[in-house]
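Enquirer: Following this message is one structure expressed as structure tokens.
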Amino acid sequence: MNIILEILLLLITIIYSYLESLVKFFIPQRRKSVAGEIVLITGAGHGIGRQTTYEFAKRQSILVLWDINKRGVEETAAECRKLGVTAHAYVVDCSNREEIYRSLNQVKKEVGDVTIVVNNAGTVYPADLLSTKDEEITKTFEVNILGHFWITKALLPSMMERNHGHIVTVASVCGHEGIPYLIPYCSSKFAAVGFHRGLTSELQALGKTGIKTSCLCPVFVNTGFTKNPSTRLWPVLETDEVVRSLIDGILTNKKMIFVPSYINIFLRLQKFLPERASAILNRMQNIQFEAVVGHKIKMK
């Protein structure tokens, strides 16, 4: 195609996309049904994973629940069964590739082909870099991003065969902005955002438009992962608020889900700020939580 025509098409697409977004802002979008879908949720024994499981249970999905905590995942499954849905609980270490593949083979035999996966399992070690142990850095990447690769690689073939599925990546605003004393966590979440964007582009290039992708990026969430979090500019979110946005995003096939939604505007504007101004803005946020600094626990 002639380069001038391509540029013209690009401009038309940009204008159309903005107009479409404006219309969607005022007109509620149609939500898809997830009834009967086989949904795998990792980290389902607590926090965002548990609440997300309950929302899928309310919508009559078939649930496959993973967590390293046996008691937590079985409690979640029991609550879902009270809602009249089928829930299968598995104890799985999402940092162990062989265990992931073995468990997925078991799920395929016992339940069927997973059609929606929520890669939610995560871990964090708040500390300055020099106080962070090597094995903690390794574990952070194994759980927060490498597990996404192994799970998605194993599930994609059946999704691609049917051109149907949904892959959800639970990341964080920390995947867009570096935070002191969370270097391994931020790095793993940057990787998770990149995984989502790359996978989205690859599926489009392959013509697999029936496989949807979503990426959740909340600010600090009160799940207990980081102790006593606080910020000056952003709220510390409760789990139910985050999950409402996540479920709404999944049901409307939204690609990037920021919570709160206006954080996206902040991140976009920050890219245009001079480095000094950006540093001042970061200080204004006054992000605090308990972290190990110099091998001592301090508020940072």
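Here the Cβ of each residue, glycine as well, is placed from N, Cα and C on the backbone.
Original residues only: the substitutions mentioned are not part of this model.
As annotated in Swiss-Prot:
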type     : residues      : note
BINDING  : 40-67, Lys189 : NAD(+) binding site
MUTAGEN  : Arg97 to Ala  : Decreased retinol/retinal dehydrogenase activity; when associated with A-101
MUTAGEN  : Tyr101 to Ala : Decreased retinol/retinal dehydrogenase activity; when associated with A-97
MUTAGEN  : Asn144 to Ala : Loss of retinol/retinal dehydrogenase activity
MUTAGEN  : Ser172 to Ala : Loss of retinol/retinal dehydrogenase activity
BINDING  : Ser172        : substrate binding site
ACT_SITE : Tyr185        : active site, proton acceptor
MUTAGEN  : Leu199 to Ala : Loss of retinol/retinal dehydrogenase activity; when associated with A-202
MUTAGEN  : Glu202 to Ala : Loss of retinol/retinal dehydrogenase activity; when associated with A-199
MUTAGEN  : Lys208 to Ala : Decreased retinol/retinal dehydrogenase activity
Enquirer: Can you check which residues sit near Asn144 (mutagenesis position), meaning Cβ under 8 Å from its Cβ, same chain, 6 or more apart in sequence, and list them in order?
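Expert: When sequence neighbours closer than 6 are ignored, Asn144 (mutagenesis position) has Gly122, Thr123, Tyr185, Ser188, Lys189, Ala191, Ala192 within Cβ distance under 8 Å.
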Enquirer: Far apart in sequence but close in space: which same-chain residues, 6 or more away, have a Cβ under 8 Å from Thr52 (NAD(+) binding site)?
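Expert: Listed in sequence order: Ile41, Ala44, Val118, Asn120, Val243, Leu246, Ile247.
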Enquirer: Using only C-alpha positions, which one of Tyr101, Ser172, Glu202 is spatially nearest Val64 (NAD(+) binding site)? These are the mutagenesis positions in the record.
Expert: Tyr101
Enquirer: Take the C-alpha atoms of Leu199 (mutagenesis position) and Gln60 (NAD(+) binding site) and report the distance between them in angstrom, rounded.
Expert: 28
Enquirer: If you count the other Cβ atoms within 10 Å of each Cβ, which of the recorded positions Leu40, Ala44, Ile48, Val64, Leu199 comes out on top?
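Expert: Selected residue: Ala44.
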Enquirer: Between the recorded positions Gln60, Ser172, where is the Cβ count within 10 Å the lowest?
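Expert: Minimum Cβ neighbour count within 10 Å, taken over the recorded positions Gln60, Ser172, occurs at Gln60.
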Enquirer: Out of Arg97, Lys189, Lys208, which has the highest number of nearby Cβ atoms, where nearby means within 10 Å of its Cβ, if these are the recorded positions?
Expert: Lys189
Enquirer: Got a sec? Which of these recorded positions, Phe56, Tyr101, Glu202, has the most Cβ atoms within 10 Å?
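Expert: Counting Cβ neighbours within 10 Å, the top one is Phe56.
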Enquirer: How long is the line from the C-alpha of Tyr101 (mutagenesis position) to the C-alpha of Leu40 (NAD(+) binding site), rounded to the nearest angstrom?
Expert: 14
